Every structure is written in structure tokens, then in C-alpha cells.
Amino acid sequence: MPLFTANPFEQDVEKATNEYNTTEDWSLIMDICDRVGSTPSGAKDCLKAIMKRVNHKVPHVALQALTLLGACVANCGKIFHLEVCSRDFATEVRSVIKNKAHPKVCEKLKSLMVEWSEEFQKDPQFSLISATIKSMKEEGVTFPSAGSQTVAAAAKNGTSLNKNKEDEDIAKAIELSLQEQKQQYTETKALYPPAESQLNNKAARRVRALYDFEAVEDNELTFKHGELITVLDDSDANWWQGENHRGTGLFPSNFVTTDLSTEVETATVDKLNVIDDDVEEIKKSEPEPVYIDEGKMDRALQILQSIDPKESKPDSQDLLDLEDVCQQMGPMIDEKLEEIDRKHSELSELNVKVLEALDLYNKLVNEAPVYSVYSKLHPAHYPPAAAGVPVQTYPVQSHGGNYLGHGIHQVSVAQNYNLGPDPMGSLRSLPPNMNSVTAHTVQPPYLSTGQDTVSNPSYMNQSSRLQAAAGTAAYTQPVGMSTDVSSFQNTASGLPQLAGFPVAVPAPVAAQPQASYHQQPLL
């Protein structure tokens, strides 16, 4: 079953209110009234179809729809009365009257409302009609009095009046045709009048179209609003025979007017208006490039805020255009927001990376500096010895190897001298010639001054006073040979005995001034 079904009354209502109808089809109207009670939603569907035709732009259609509405109210009973007294119907009536429809349509609708209020005044269920009339009167809408219901009476008695008028028109047409036939037989004139008289008659019987008419049958004539039509036969009050540039045929007489003087100017103005409208439509049909314009959005919001919601005026064309343009901006605004969001995410990630880099930099700056191991291996400066004074020999040995000062003879010492916790790997990076003893020239050892204040006993006293006091011959030790000092007694008074470790005894040399030396490690 489809979601949206067609209104079952729409086709019959359109047929009963066709713009080409010259009279009301009461048989069809009564058939519609009979069908209203056959379905549960018949009254609602019928009223909806009728009000759709009441809002038609052709006044003839709206008047026929109001006639059908009055017939349904009079013949369909309470089920239709409840629909007429509903809020939806009251809103439709307000829109028809306030939108300045055709005056005849408004007057007929007002008269029907007054008539229904008089009929329903005893039933409180139908009080909405009277309340609607009262509220519209307060708004300035005028309604006819209850005693002068001419239009409503005409709507009720429309059948008899229209039928009588139709009978009279037919009788007149028959009379005229009989008279013409008698004249043709009695007169001796030519069957066809001269061409000049035909042209004059045509010029004298021209009418102007008030509405557009589209031919449905083959014998009908099609014309547009404002066109001139030559009347060939107007014997029938409702359908005339005429001719224009499209051909010859029948057309409804209420679609034309015989007043040609005032319509000439209006026709030219209408043509100009049509041309202007066409130009505007062409301009509007060319779509302008749409882009995000904050000014247009602000202007649309300003217009919307300035509108009073209580007013029932239609929206201006400027507002409609701005709303259309703003709606077209929607997808572009969404794309722009997505792009901004993406850039924001990228910048946020970049900001995090920059902060991490700055944090790492600050951490490295605040850490204790790591000095190179070579900075601790710089040579230590020793003060030069006094001239003519023997210099004491300081043998030094590390746990990783023997260390001798520059120009010092190699001695084997049991005492260890630690240079600190420096890694030995850094010392092994020195040149290999620093680790060889034979690569250096043997120098005589430094001699001390023979003072008792020396704290380290591992040195050798070469004072001449020791030899004189001992009274023994000096023992000459070959240069470069190691000797065991423990087997000898130190004859110096007040000096402790030497420890038992080998010491190299050099040949006596003259005291010379000693330059400062630098201690270098040997591997």
C-alpha cells in the first residue's frame, strides 16, 4: 500500500468546478454529497478537495467550489458540520479572506459563514464559526448582516435560477433562428452580403479575452489573455462562435469583454510587464556563483528578526532569495569547518612535538656537565728545585702499570699510587712508545737534601756527610742496575732504615738546577 494515496474526491470536485463549466452540474454535486458519508474520512477528504479549488486563481472556479461547499453543508449532515467547524477550516477561511482573493469570492464566503453561524447557534459544538466571525470583525473584516443573505440564497436556489436562465436563452436563440430563416425566404437580397459589410460587422463585433482558454473539443477556439476575437455568432448567451489567427470555434462568453478602449493601454502595459518578467526570469535562471558571504547571512538574520510573527504578510522576495543563497552555503560552510578542524589538529600535534623538544632541551641543559677524561690528564706543574740541591726521587706506580716522570730512572717500588677512578681504557689510547722504558734516555735520579723531615722513607740520601761519618768506602753502582737497599745500613744519624725494595743507584753527579717537569703516564 503506498504511503500517500490520492484523494478520492479530488477528481469529481475538479470536474464539478471546472473553469470551462458554464453552469453547475447538480447531479454531480449531489453525487459527491452522497459519497461523503460512505467512508470514515469522506467529510475530511471532500472538504480538503473543495478548499483546494476555493484557493484557485480563477474566480469562476472558486465560486463553483463555494457553491459545492454550501451544498455539502446543507446535505451531508453533522459529520460534515464538524469538519466545517474545525480549526483547520477556520484557518483556511482566514487565509482566503485576508489574502485579498477576488471580491466576489470573499463576499460569497462571508455570506456562507454568516448563514452557518445562524444555523449552528443552538448547538455548542459548532460555536467555532461564530467565534471566527467575531474575531475577524475585531480585526476589521466586514461581514454582511444576518437579514441580507442574498448571496447565500442565490447559492441555495442556484439550480432553479440557472435552469430558468438557460431555458430563456435557448428560447431566444430559437426565435432568432426562425426570424432569420423567414427573412432569407422573404427577402430578395443576396445570400451573402458584400465583403465591405462583412468587414464592418467584424470590426464592430470584436471582443477582448479576459482569461486564457484552452480548447478541449475540436469545435472550440483557443485564445490567450488580451487577444482580440471576432465574434461570428452570439445567439447563445453562454457559448459564442468567434475567429482569431488560430482558427474558428466556440468559446465561453464570460471569458471575453466588449470594452476595447480601456484594454488597449492595459494590454500594452501587460506586454511590457510580461517582457520585463521574462527578462527577470532569464536573469534569475542564470545561477550566480555561490560562496560563503557573511554579509548575506547577517542581512537575512536581520530581516528575520525585524519581521513580526503575528503578521500574516507573505515573505518578501529579498528574504526568500537570501534564504535560498544561505541554504546553498551550507555544504561549503561544512567543508570549511572540516578544513579548519583538520588544520587545528595538525597544529595541535606540531605543538605537542615542539613542547617535547623544549622539554628535552631543558632537561639536557639542567643535567651535570660530563667532562672529557683527557681534562684530568693535564700535566701537573712542579716548582723548580733550588740550584745545587739534590732532588728527591719519587717513584710512582699505578695499579694498571708503572708511571715515571720525564727523565727519571726506572725503579721498582712496592708502594702504589692511584690516580683516581679514571678508566684505564682512556690511558691505553696513548702512543705505544710511552709504554717502553728503553725508548727513554736514562737520567740520574733526583736527590734529596738529606733532611729528616721527609715523610716518605723510600728515598736515598746521597749527602757527603753520610760517607764521612760511616768511614766506609763508597760503593759504586753501575748506572742502570737495580740494587737491594735493604742489605745496606743507612749510616745517617736520625734517619730510619730504608724499606726493603730495590732502588737504582746512579753515579754521583754535580748538583745542577732542575727544571720543572711534567708527570706523564706510561703504560
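Quick reminder: no glycine exception, Cβ is built from N, Cα and C everywhere.
What Swiss-Prot records for this protein:
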| type | residues | note |
| --- | --- | --- |
| DOMAIN | 16-144 | domain 'VHS' |
| DOMAIN | 165-184 | domain 'UIM' |
| DOMAIN | 202-261 | domain 'SH3' |
| DOMAIN | 360-377 | domain 'ITAM' |
| MUTAGEN | LEU176 to Ala | Loss of interaction with UBQLN1; when associated with A-177 |
| MUTAGEN | SER177 to Ala | Loss of interaction with UBQLN1; when associated with A-176 |
Checklist entry - Are there any residues in the same chain, six or more apart in sequence, whose C-beta is under 8 angstroms from the C-beta of LEU176 (mutagenesis position), and if so which? => result SER235
Item to check | Residues that sit under 8 angstroms from SER177 (mutagenesis position) by C-beta distance, when 6+ apart in the chain | outcome: SER235
Item to check | Average pLDDT across the domain 'SH3' (202-261), rounded to a whole number | outcome: 84
Checklist entry - In the domain 'SH3' (202-261), how many residues does DSSP assign to helix, to strand and to coil? => result 7 helix, 27 strand, 26 coil
